[in-house]
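Swiss-Prot annotations:
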DOMAIN    1042-1205  domain 'JmjC'
MUTAGEN   HIS1093 to Ala  Abolishes lysine demethylase activity
BINDING   HIS1093, GLU1095, HIS1173  Fe cation binding site
MUTAGEN   SER1138 to Gly  No effect on lysine demethylase activity
MUTAGEN   PRO1214 to Ile  Significantly higher lysine demethylase activity
BINDING   CYS1278, CYS1281, CYS1305, CYS1308  Zn(2+) binding site
Amino acid sequence: MKSCAVSLTTAAVAFGDEAKKMAEGKASRESEEESVSLTVEEREALGGMDSRLFGFVRLHEDGARTKTLLGKAVRCYESLILKAEGKVESDFFCQLGHFNLLLEDYSKALSAYQRYYSLQADYWKNAAFLYGLGLVYFYYNAFHWAIKAFQDVLYVDPSFCRAKEIHLRLGLMFKVNTDYKSSLKHFQLALIDCNPCTLSNAEIQFHIAHLYETQRKYHSAKEAYEQLLQTENLPAQVKATVLQQLGWMHHNMDLVGDKATKESYAIQYLQKSLEADPNSGQSWYFLGRCYSSIGKVQDAFISYRQSIDKSEASADTWCSIGVLYQQQNQPMDALQAYICAVQLDHGHAAAWMDLGTLYESCNQPQDAIKCYLNAARSKRCSNTSTLAARIKFLQNGSDNWNGGQSLSHHPVQQVYSLCLTPQKLQHLEQLRANRDNLNPAQKHQLEQLESQFVLMQQMRHKEVAQVRTTGIHNGAITDSSLPTNSVSNRQPHGALTRVSSVSQPGVRPACVEKLLSSGAFSAGCIPCGTSKILGSTDTILLGSNCIAGSESNGNVPYLQQNTHTLPHNHTDLNSSTEEPWRKQLSNSAQGLHKSQSSCLSGPNEEQPLFSTGSAQYHQATSTGIKKANEHLTLPSNSVPQGDADSHLSCHTATSGGQQGIMFTKESKPSKNRSLVPETSRHTGDTSNGCADVKGLSNHVHQLIADAVSSPNHGDSPNLLIADNPQLSALLIGKANGNVGTGTCDKVNNIHPAVHTKTDHSVASSPSSAISTATPSPKSTEQRSINSVTSLNSPHSGLHTVNGEGLGKSQSSTKVDLPLASHRSTSQILPSMSVSICPSSTEVLKACRNPGKNGLSNSCILLDKCPPPRPPTSPYPPLPKDKLNPPTPSIYLENKRDAFFPPLHQFCTNPKNPVTVIRGLAGALKLDLGLFSTKTLVEANNEHMVEVRTQLLQPADENWDPTGTKKIWRCESNRSHTTIAKYAQYQASSFQESLREENEKRTQHKDHSDNESTSSENSGRRRKGPFKTIKFGTNIDLSDNKKWKLQLHELTKLPAFARVVSAGNLLTHVGHTILGMNTVQLYMKVPGSRTPGHQENNNFCSVNINIGPGDCEWFVVPEDYWGVLNDFCEKNNLNFLMSSWWPNLEDLYEANVPVYRFIQRPGDLVWINAGTVHWVQAVGWCNNIAWNVGPLTACQYKLAVERYEWNKLKSVKSPVPMVHLSWNMARNIKVSDPKLFEMIKYCLLKILKQYQTLREALVAAGKEVIWHGRTNDEPAHYCSICEVEVFNLLFVTNESNTQKTYIVHCHDCARKTSKSLENFVVLEQYKMEDLIQVYDQFTLALSLSSSS
C-alpha cells in the first residue's frame, strides 16, 4: 500500500531552511523553532507510526515516552505547515492526522484527514488513511461513513494488516443497523484471522452468541453461550457476562421448560454470574426481576438495592421498585419511585403509564391523563391507539370521579422541578467560573440557578430526615405472584464492560435520596449524574439517565389521599420500544461534541449527545475487561423491537436496555469489574442487538450522543485545534470555514464516498476505465476536490486552497517517503500506462517483479480505479409529469413477429429499461399448461418449494405490521414445503376468496353499499392487522429429466430470450448457476411479492406469466439505482441483501421515474441490464423466469461493475466474471470494439496477477501443484470471504487429503496461516494455455466492415 509517511528528514531540513531565512535578531523565535525540531533517532522512531498502530501503541506509564514523541512531532508538523501557509505536500496532513489519532485527539485528526482528502486526488490508494478516517468516524458513531471507509480499505488492500480490527468493527456496526447477516459474516471473518486484535477470540465469540440472541434465535444463542463457557482459560468478565445472558434468557425468553424450571435456572445462572463478578449492578437487577416474578419480594428489593449500590441509578430499576411498592400497598413509596424513574428518563413510557395507573386507582383521572399523555409522547410507546382510547375513556368519565386528598407530604411538582438537570448544573458551574465577566442577563440567570440549587439541597436533606425509617411493610403480600414483567421483557443486552470501583459524587433527584434512605435501601453514595470511566485518562461523563428537562415541570400531578389498594388494570396496552436509534446515525444525526469533562450537548439541549438504543437517556457507565496494557471499548447494545405489555395492564416497563459491550485493557487490575454496564435494562422479548460502539480505542472513552439531536448545534464546541487558531484555519482551508464545527452533517461530508458519475460512465466505479486505458486521476476523481466541509451540498464543485486552485496547492516540493523496516510493503506505486495491445510476452515481462506493480487486490479492471460508488441521480432531474412514463410494449400477432430482428434490438436497447411483449404465448403457440399447478403436481409433487410468508397489502403501499406508518422494509420470512402442499394452499386460498365474495353479495343489497364496504375494507387494510399469505418462490426446474417437457417447450422462444443460446453470455459460464442459466418457477396467490432488486450481476431477465391471474410490475431505470440504494441505507436496509418495497411517494419526491404495468397470462417481460424492479401478484398465477446475458458492451460493463460492487460489500457474485471472461475469449469472436477492449483488459489484468502471485509463491519456496480441471467443474469461490478464486486454489492440507477441496483465496489463506504451512496450492491452468488464449483473442471484423 502507498505510505503516507512524510520524510521526517525532509521536514526537518525544510524547517531548518525556513529558520535560516529569519532575521538574526529574532533569537527567541529561533529558540522556539529549535525546540520542536526532531532528532535523527526521533525521526526513525516516527517513521513507522501511522493509523495501523491505533489500539496497539501504549501512551501511558512506560509508553509515556512515545506520547511525548508524538506530541513533539505534532508540534513540529503544525509549525512547518503554519510557516508554509498550508502549502505543503499533502502527505504532511495525512501523517499529522495519524499522529493525532494515536494521541486520541480525534478532532485534530479529523481536520488533518480532511485536508489530506481535499489535496490528494488518489487518496483512496492510501489504506492507512482510509483506516484512520474510519476509526475517527467510528469514534464519533458516524457509522454510515465508518462502514464506507472500512469497506474501502478491504477493497483496495484485502491483506491489510488490521483487517481483523475492521471486520470486528463492521460486525458491530452492522449489528447496530440490524443487518444481522452482514454482522455475522464480519464477526466470523474476524474470528478466523490469526493477526493481532484488540479483542480476544472469546470476546468475539460472545458477540456472535449475542447476535443470535438479538435475532430471537434463542436456542442458537444458548448453544453458543454454553459452548463459550467450555473454553479453557475464559476471562472472568466474559464468563460473568455469558452467565448473566443465560440467566436472563431463561427468565425472559421462550425456551423449553415450564416457568418454575426456567426461573430456577435463571436464578442459578445469575448467582453464578455474581460469583464471577459480584459488582455487576446489571446482574443484581436481573436477579431482582427473577425474584419478583416468583413472589420473593424481600429478595427482590435486596437485589434492586444491590444493583443501585453497584451501579448508577437507572429508570428501569426505579420503575421496577415502584411496581413492587405498588404491589405492597405502599402508594406513596411507589409514587416516589416512579418519579425517580421519569426524572432519570423523561421518555420512560412505562413509568408514566405506571404512574397513570396509580392515579387511576386513587380516583385522580385528570392526573392519570397527564401521565398517559406523557407516555404517548414517548417514542417508545408504539401502541398509542390503545393509550388514546384509555385517555378518551377517562376524559369522558372524569366528571363522575370523586376527588380525594393528596397522600403527598409535599408537592410532587416541587420535587420534580427542583432537580436541576445535568445541563443546568454544568451551566451553573460555567457561570460561576466566569462570574466577573457576566452580562446582566447572565448574572440574573446565575442568581436563579444558585437559588434553585440551594432549594434542591434543602429539599434533599428534609426528605432524608422525614423518611429515614420508611421501608417495606411486612404485612401479607396481596399478590403472591408478582408480575414477571414488572419491567418490559425486552432482551437485555450482553455487554462486556466494567464499572468504576470508586463512584464519583454526582447529582441525584431528591426522591432518589429519599428512597435510598428508607429502611429498604441504604443511603449510600449512588450518583446518577456522573461516572468516572476507568483508565489512564480521567474522563468524567455526565450520566445520561439523570435528565429531567424543564419541559417536564408540572407534568407529575399530586397523588390524592385514597385508602384503596392499587389494583392491576388488565387493559392490554403495548409499550414497545422506539425506532432503533441507528436510523439517525446515517446522514446527519450525530453531533460531534466532545469536551474534556463532559459530552453533553450544551445548556440548550435537554438530551445527551448519543442515545444507545431505546433507552434514550441511557446510562453510560461502562468500562471493561483487563487486557494486556491496552484499553479497548467494544460496546454492543440491544435495541429491542418486541412489544411489551405496559404497566397499565401488567406493569411492564419499556425503557430500552442499551448496554455497551466494552472491554477495557489496562495494566492495573480493578476490584470492580463487570462485563455488563449497570444501566437500565428493562428489556423485552427481543433484542435488536445494537452495538453501542463508542470507540475501540487504546484508551477508555465514551461518547454519549443524542440519537435525535439536531443536525446543527450552534452551541457545540469547536472540533478544531483550539490552541492554535492560525493552524486551525490552515487545516480547514481558507475557502472552507465551516469544517469541524462539531456537527454531523459536516462530518459526513469528509468521507471520500460522495457519489459521482462522470461522462466516463461511472466515475467512481472500476469500469469507468473501460473506455480509456489510463484515465487521469483528476478526471475520475473530481469528487475528491469537492468541498469537504458541507455534505449538504456534496456537489459544490471545485474549491480553492489558500486562494489558489488545487493544482497550485499541490505544486509544492515532493519529498521521499521513507519506510520503516516493519512498515507494510504493499505500496501503491503509480500505475504504468497499460495498453491492451501488447502480447502476452510483453505483459509477463512487465510483471516479473512480484508484489511491486500496483494494487494487491483482484480488481479485474484498471489499477487506477477507486472503489466503486453508486451513481447519483441523473441531472437535470425529470419534470414531475415525466415520472410515470408509459411502458415500452410490443404486441405480437404471429411467429414471424417474434423472430423479427428489430425485436431483439428493441429489448436490448439501454434506453428501454423494460419491454413487455404482449401475446407471445399465442403467437408462438406455447403450451403454458405445462407450467400449471395441476401439471406440476402430477409431474413432481414432492419437489422442494421455498416459501415466503408475507403480509397482504395494496401493491402501491407498504406498511409496518401495525399499519401505522409506511416503511421500506418488507416482511418476508423464509421456510420450505413441497409443490403438492403449496398447491393445496393455493387452491384453498382461492376457495376461501370465493366464499368471501359470496358472503359479500348476500350481505349487501345495492351497489352503493358495496362501494362503501369496499372503501371501509381498504381503510382497514392500511390500519392492520394484515392478513398473512404465503408465496412459493425459487422452484428449481433445472433437472432435464424431471422437467423435460417443460424445458423443451421453451425452445420455441426466439434465440435472444432462450435459456441456452450462443449469444447468451451465461451459456458460456460452462456450469449451472441456479435461477440464472436455469429456469425457476414461482407459485403465487394475490399479494405475493417479489421485493425490490436488481438481477444478479445486473444481467437481463425473462419472465413469463403462466396465469390465470395477472401480476403488477414496478420498474426503475438502472441510472437511478444509486438513489434507491441511498433510500435503503436511510432505512437501515441492505440494498443487495435485504427485503425492501419502495415507497412510491419517496421516489416521486426524489424525481425517480417508475414504470408501472400489468403482466397478463402469456405476456413476456424483458428486464434490461441493471433495471430495478419489484412485482406483486394481482391474482392466482404461476410465473417462470431466468436470466440472459446479451453479447453487448453494456451488459458486460454493468456485470463487471456489480462484480466489483459486490466485492466491496462482501457479497458473493453468482456469476464468476473472471472465469466467464476467459471462456468468452475461448469461445466467442467479438466484433464490438468496446466489448473487445473490456474483455481483453480483464484477461491482461488476471494474467498479470497470476504471474505475480505464482512467482512470489515459488520465490517463497511454496510448491505449486498441478491439479487440472474437469469439463463441467464450477468456478471456485473462497470459502471464507466468497470472492472468486481463479486458477491458483489455496486448499487446506486436510481437505486436499480427503479430496473435499475447501478453497481459500490467497488473502484469507495468509490470514489463517501466515506462512501457508497448512495449505496446498493447486494450479488449474498452465501458463502456456492462458498465454495462448490471450494472444489468440483478437478483434473480429464485423459483417458490415468486411463487406
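Even glycines carry a Cβ here, placed using N, Cα and C.
Keep in mind the model shows the original residues, not the substituted ones.
As the structure is a computational prediction, the values presented were derived from the model and not from experiment.
Annotated features, which come from Swiss-Prot, shown on the structure.
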residue	record	Cβ neighbours (10 Å)
HIS1093	mutagenesis position	17
GLU1095	Fe cation binding site	25
SER1138	mutagenesis position	21
HIS1173	Fe cation binding site	22
PRO1214	mutagenesis position	18
CYS1278	Zn(2+) binding site	20
CYS1281	Zn(2+) binding site	22
CYS1305	Zn(2+) binding site	25
CYS1308	Zn(2+) binding site	24
I need the neighbours of the Fe cation site defined by HIS1093, GLU1095, HIS1173. Which other residues of that chain put their C-beta within 8 angstroms of the C-beta centroid, in sequence order?
GLY1092, GLN1094, SER1101, ILE1167, THR1171, VAL1172, TRP1174
Let me know the model's mean pLDDT on the domain 'JmjC' (1042-1205).
97
If you take the centroid of the Cβ atoms of CYS1278, CYS1281, CYS1305, CYS1308, the listed Zn(2+) site, which other residues of that chain have their Cβ within 8 Å of it?
PRO158, TYR1277, SER1279, ILE1280, GLU1282, VAL1283, VAL1285, HIS1304, HIS1306, ASP1307, ALA1309
Please report the Cα separation of HIS1093 (mutagenesis position) and SER1138 (mutagenesis position) in Å, rounded to an integer.
9
Whole-number Å only: compute the distance from the Cα of CYS1308 (Zn(2+) binding site) to the Cα of GLU1095 (Fe cation binding site).
28
Rounded Cα separation (Å) that holds between PRO1214 (mutagenesis position) and GLU1095 (Fe cation binding site):
10
How would DSSP class CYS1308 (Zn(2+) binding site) in three states?
helix
Relative to the Cα of CYS1281 (Zn(2+) binding site), which of the recorded positions GLU1095, SER1138, HIS1173 has the closest Cα?
SER1138
In whole Å, how far does the CA atom of CYS1278 (Zn(2+) binding site) lie from that of GLU1095 (Fe cation binding site)?
22
If H, G and I count as helix, E and B as strand, and all else as coil, what does DSSP give for CYS1281 (Zn(2+) binding site)?
coil
How many Å separate the Cα atoms of CYS1305 (Zn(2+) binding site) and SER1138 (mutagenesis position)?
27
